[in-house]
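Database features, via Swiss-Prot:
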| type | residues | note |
| --- | --- | --- |
| MUTAGEN | S321 to A | No effect |
| MUTAGEN | T525 to A, D or E | Loss of function. Abolishes hyperphosphorylation of PTR3 and, consequently, results in a failure to activate STP1 |
| MUTAGEN | T635 to A | No effect |
Amino acid sequence: MHSHRQKWGRQTDIARVLDDIEHDLYLPQRLSLDGATGTDESHVQYGIVKDCSVLTCGCCISESLFNDLCRETSNKQTACPICQRENVRLLSAIKPLRDLARQIDFFRSTTGQGESESDELPAIVKTSPSSSSLSLTPSRSSSTAGLEADNKTLSDPTVKEKSSLLELFHIVASKMHNANTEVGSDHPLTTGTTRDQEEHTTKENYSSSLLEPNYDDHANWKILDNASNTRTVPIDNNFSLMSTDVTIPSTANYQTNSAHDLDEEKEYFFANCFPMYRKKFQFNTHPKFLGTKSKLFINQSISPDCTKFALITEHKWEIYSINPKDNSPQLVSCGKSSGEYGPNFNQLTEQSSSSLSTTSQASKKKKKNWSQRFCKLSNDFLIISGSQNILNVHDIHQNGKLIYTYVSRFPIRCIDIDPRSQIIAYGITGKDRHTGAEQALVVIQQITRNKVTLEPEFPPPITITLPYRDPINTIQLSHDAKYLTCSTALESRFLIISLQKINEPRLIMKSVRSIDTSLESEGITDTKLFPGNPNLMCITSTAFNSSPLVINTKITQINGVRTVAQPSMLIRVDEIGCKIHKCEISPRNDAIAFLDRNGSVYIMCAPTMMDNNEKRRTILVETVANAYRAYESATLRFNPEGNKLYILDRKGTFFVEDFAYGLPQSREITKCKQIFHK
């Protein structure tokens, strides 16, 4: 009778501990209909989630619940049931929490079986190296004397069961950071230690498992401990970011070249260096000899994945690849404005007229005499525009072959292409046929793929008429190509157009900035939406007393089709002056790079970018070639991980600022100049 009471008490203790741990899995689980109100409205019901996943907003819910929400809002933007953020997507499954749920269920089912044999010590073994389930098997003793000694030591049966439970969840915690750890069947439980010693041993074993993380499934295992070091929005890409609060071993322990290990090491270096310390790289694509004058390029661009960059002159263009190991550039393709292309200028191929897709019958005289002025580079295409109202599209996977030419009836003032190479946007200034009055127009050119040949196709463009006669000065597509930002030249207006329904573009935000309109003023020079967070936007300008601004666009708060949002200012960056040509937003959304007229490159970093009074830092990173006009200025680009800043100026000099190269005390790491700290 007494043994039955002990058994019942042990099972009660185990069940209580399991319930406490399982409470962490109490998350949004499913949709249920509310019949009490008389309507078929559904609401989210919480429960124990066994298919836990994380959304792009950072909240954790059930994967089946998210699929139900997507079916409920098929024609609308799916909102997070926890934070109510709209247009969220499923980022990844949280494998450790799913394994924990399965192991809790398994341990509940095997608790009664493990209690039946009181004369044998239960040992936890792994059934197979690839299986994540755990089983309890009796560990055989070689002598009865050993069993008697063990039974004397385990006079308190509660200690025995709790030591087994601690060991079980020690393995679960270690499995989160070490999937290849093998726990053999000859690993008996420590039975003669006190509870404090067991907890101390468990902490030591857990900390040691953090030192050498080895992951067996690199394709599916996604670390979600530190998706971003900012509270604005998580990083939306395929690169895993490791937590920076773990102990990182020396470089000698990273000989396996594991991608996750390297990412963890870089994250540790980045956390210690950014934004004050970096490794500086500099390369000249066209070196000078004997003091000759350096070659100047009209425009340049860096691809969104930071694997290529392009340089153009009036009649030539060049594309370079970036070596991921040493960041050195190498020429991969080049060509001329006449249509010739090839791997180098000594092996150019004539463009055949039959393979060229065009939307208008341009004269041969126009094509031969035109000069290039603007260029943009995506991951797949290089687009170039210039005089004679010509826009060319080159396929960089075919040595820069010209695949599309568009000849507009009006001058093309600015161009852009989204990172996924699906939309080209450019601004033109049209004229009314009857009155001759100028009109600002935005043209959207879609790029589709043939379902059979997978060749790019260019359907008829979509023209958007702006409600202003002021010419368009800048145009910029958002990272996900759902929004288009543009600014005007004379009245310094800036607008946001929604492209979520590409055939029905809609103006969702408009405002004007009161700045100087003298001859030296260039007005608004750049407008950038934050990646993954369209509520934040950075605006730069070159005019008297017009410092860069970070504004709240409020476009996710508008209701109704005809509603237009009115933005509000969040941060005014006065410390870097008022002659800023360009800006670039870090994918981490906690830093902005600025380029002024003199060629100085600054980085302003702040935790949230939501308050002008919050702590922020501004540092001088680099000095590149100056530019009197904004279209001649250098190009800035953060890599997808946000730990490198790439800079390409009009002299063809390529700079790389690597903030994750090493620790600040390393010889190759240099310190930046801090100009502002708040």
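Each residue, glycine too, has its Cβ placed from N, Cα and C.
Source: prediction; values computed, not measured.
A map of Swiss-Prot features onto the structure.
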residue: S321; record: mutagenesis position; CB count, 10 Å: 16
residue: T525; record: mutagenesis position; CB count, 10 Å: 26
residue: T635; record: mutagenesis position; CB count, 10 Å: 23
Residue pair T635 (mutagenesis position), T525 (mutagenesis position) - Cα distance, angstrom, rounded: 13
Collapsed DSSP category at T635 (mutagenesis position): strand
Secondary structure at S321 (mutagenesis position), reduced by DSSP to three states: strand
Cα-Cα distance linking T525 (mutagenesis position) and S321 (mutagenesis position), given in Å to the nearest integer: 28
